[in-house]
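Report on one structure; see the data block that follows.
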Amino acid sequence: MDSLCLNSGLHGVIPAITAVGNGGCGGVVEVRATASAPSQKRGPFGFSFKYPLTPFWSRGGGGGIASRRRSGLCLDDAVLVDSGDSRKPIAEETAVEMDTERRNGSWVLKILDVQSTWKHEEEEDDDEVEDEDGDEDEEVELDDAVVSEDDGGCDVCSVLEDDGNEANKFQLDRESFSKLLRRVTLPESKLYAQLSYLGNLAYSISKIKPANLSKYYGLRFVTSSAEKTESALKAENGEVSGETKPIVEAEEEVEEEEKNKSRKISASAAYEIVASAASYLHSRTNNILPFNSSSKAENSDKHDVNLTNAESSSDVAYSVTSVVAAEEDVKQAVADDLKSTISSPCDWFICDDDQSHTRFVVIQGSESLASWQANLLFEPIEFEGLGAIVHRGIYEAAKGMYEQMLPEVKAHIKTHGTSAKFRFTGHSLGGSLSLLLNLMLLVRGEVPASSLLPVITYGAPFVLCGGDRLLKKLGLPKSHVQAIVMHRDIVPRAFSCNYPYHVAELLKAVNGNFRSHPCLNKQSMLYSPMGELLILQPDETFSPGHELLPSGNGLYLLTSDFESPDIEDSDEERLRAAQTVFLNTPHPLDILSDRSAYGSSGTIQRDHDMNSYLKAVRSVIRKEVNQIRRAKREHRRSLWWPILVARESGSSGIAVSNGQINGQDFSGMMQTGRKSLQRFSRLVASQHMPLIVVMLFPVKLLFLGAFNVFSFR
């Protein structure tokens with residue numbers, strides 16, 4: 001999923017803009033390219049704007065219209081897909097062959113694909129004189145919008161007052177943060193492992209073998225997005241003949257090759273540009289980080305921005321910003337394309353557990369061009385007329401997938417009636433889509449709340465503002481949404497980290513929907529966490545531990561601390577503060593400023609990949625199972641120990657009550673006899689009779705028996 005971008009100037013606006021300063025609601029200050037941003041209590045941010053942020057970047061050479069409009073550097077945390085082995089289903093490792101070239105595709109080049117689809121929109125504005133006039137008009141409109149925002153109330157003041165308030169109120173370190181963590185039980189971990197396995201399969205749906213799915217997990221494969229798309233295309237256009245289809249595919253391959261040749265930026269060069277941009281911005285804003293993730297941030301190297309690749313980086317930056325700041329008719333065209341029932345922005349598949357009558361809907365993350373368009377159209381709109389605010393691009397994509405899946409939902413209810421259950425899950429963008437689809441089925445009356453099992457997401461961005469309030473309004477508990485987040489995954493932090501004040505003002509300037517966005521105005525974030533937040537920490541050999549979490553791997557539920565609340569509702573406030581601190585530690589800018597974060601072997605890929613989630617959950621289960629086995633072994637030894645003590649006492653001439661011995665023997669046999677009988681039956685069945693003596697009798701008991709025999713002789 002998703003991207004974080006910073007651009008270097010306002011698209012279509014002269015470098016000086018009028019914005020509300022920190023001196024009060026009525027104050028107006030002028031921000032210029034040579035002036036630093038007003039000092040506010042805020043965190044750093046990397047995100048995408050069509051109108052770049054001029055004060056952050058200096059630019060040498062050429063200052064024409066084109067250079068003013070396409071300046072900026074893009075910071076993106078896309079799902080960097082690795083080669084074959086990283087996404088192989090565990091049960092089918094030897095059978096699945098991944099498409100290496102597709103899986104290693106650069107997220108920057110994927111963004112360039114998005115840019116190419118929007119290029120024709122800019123060709124209409126080639127005349128420089130008309131552009132200059134339009135820029136001046138737009139400047140007046142934006143300035144008026146910023147100034148007039150204070151007429152209805154002091155939203156800016158509330159941003160400044162509320163920003164970081166809860167986090168500062170509750171000082172959280174590792175010790176205090178650990179008190180808010182509860183280890184997930186073994187049955188819950190096994191459920192999460194099963195769903196993470198299905199989420200991993202979603203990236204290779206064409207390779208799924210229904211027989212293996214049934215063998216390992218007892219699930220029956222039902223259908224997939226590929227089958228739905230094929231059926232829709234046949235119904236609309238008719239089936240393509242066998243002779244024509246290869247010709248069409250060949251033409252498409254030629255067009256794709258030409259498109260690739262037209263690109264003037266390589267993945268390695270793009271990573272260098274992005275890392276330089278993030279590092280430079282990190283050095284400029286390091287002193288205003290509200291949640292400093294580590295001491296390394298204070299001692300990080302300050303890299304100079306290399307603007308020799310400005311032409312290439314501007315293509316990337318512009319493609320990221322072109323969607324959210326485009327005209328409404330253009331954005332509506334993208335929305336219509338996203339909710340098309342013919343194609344799906346993310347692949348998905350459905351499988352059934354016939355014993356529990358549960359239908360699993362599994363959705364993959366960002367892979368296609370359509371999914372990237374959904375990511376980039378991040379402006380807020382209302383969700384289903386219920387007052388909650390939602391990410392527009394993902395909401396529009398969910399509408400199209402809703403129409404595709406609805407027949408399968410109705411068919412399952414028709415077959416099983418009130419006993420029908422639905423479990424939605426997904427990774428990255430797929431997790432956000434799973435949540436919206438689940439809620440849409442309930443709101444639209446297609447599925448009762450009793451049939452909807454909790455939604456479980458992996459590394460998914462939060463896409464709702466007022467989500468917890470919406471759950472309460474629908475009569476659902478917070479546990480209905482369970483968001484599993486890798487300890488250093490950048491994607492869940494993308495929309496929920498703290499945004500600087502001036503970035504919030506720029507968002508309001510380029511898109512009117514942000515001006516009344518409550519999360520941005522009062523919490524300095526785009527979309528707030530909702531439901532339950534579960535934190536997954538893998539082994540330290542795989543990824544360094546998190547500074548707020550206990551050492552070692554584990555899966556924790558972040559919950560309220562109910563010990564002696566200081567004030568009313570302090571538990572809920574403490575929980576929100578803990579979520580805020582965690583989602584800003586490390587801050588996305590800290591992650592992006594590290595050059596080792598990029599590429600198929602970078603930390604972004606490592607901490608966000610679905611296969612990493614699967615491996616981490618399974619390692620937690622192994623650790624828990626080993627602890628349980630160790631505890632049972634110690635328990636059995638404690639039950640047999642009195643027998644050994646009694647025999648030793650008898651052999652040394654010490655009198656011991658027979659009733660005491662018999663009672664201890666009887667208690668031990670009652671608690672361990674069944675296990676011993678099971679072991680004995682397995683040994684008999686395997687014809688390993690010589691091992692019975694070794695297995696049934698402890699070593700000490702054998703030595704004592706032998707000693708007694710020799711002593712009598």
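The count begins at 1 with the first shown residue.
Every residue, even glycine, has its Cβ placed from backbone N, Cα and C.
For all the noted positions, this structure keeps the original residue and models no substitution.
Listed in Swiss-Prot for this protein:
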{"type": "MUTAGEN", "residues": "Ser428 to Ala", "note": "Abolishes lipase activity"}
{"type": "ACT_SITE", "residues": "Ser428", "note": "active site, acyl-ester intermediate"}
{"type": "ACT_SITE", "residues": "Asp489", "note": "active site, charge relay system"}
{"type": "ACT_SITE", "residues": "His608", "note": "active site, charge relay system"}
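Taking the features listed in Swiss-Prot, we show where each one sits on the structure.
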{"residue": "Ser428", "record": "mutagenesis position", "Cβ neighbours (10 Å)": "31"}
{"residue": "Asp489", "record": "active site, charge relay system", "Cβ neighbours (10 Å)": "29"}
{"residue": "His608", "record": "active site, charge relay system", "Cβ neighbours (10 Å)": "26"}
For His608 (active site, charge relay system) and Ser428 (mutagenesis position), determine the Cα separation and express it in whole Å. 8
Cα-Cα separation of Ser428 (mutagenesis position) and Asp489 (active site, charge relay system), in Å? 10
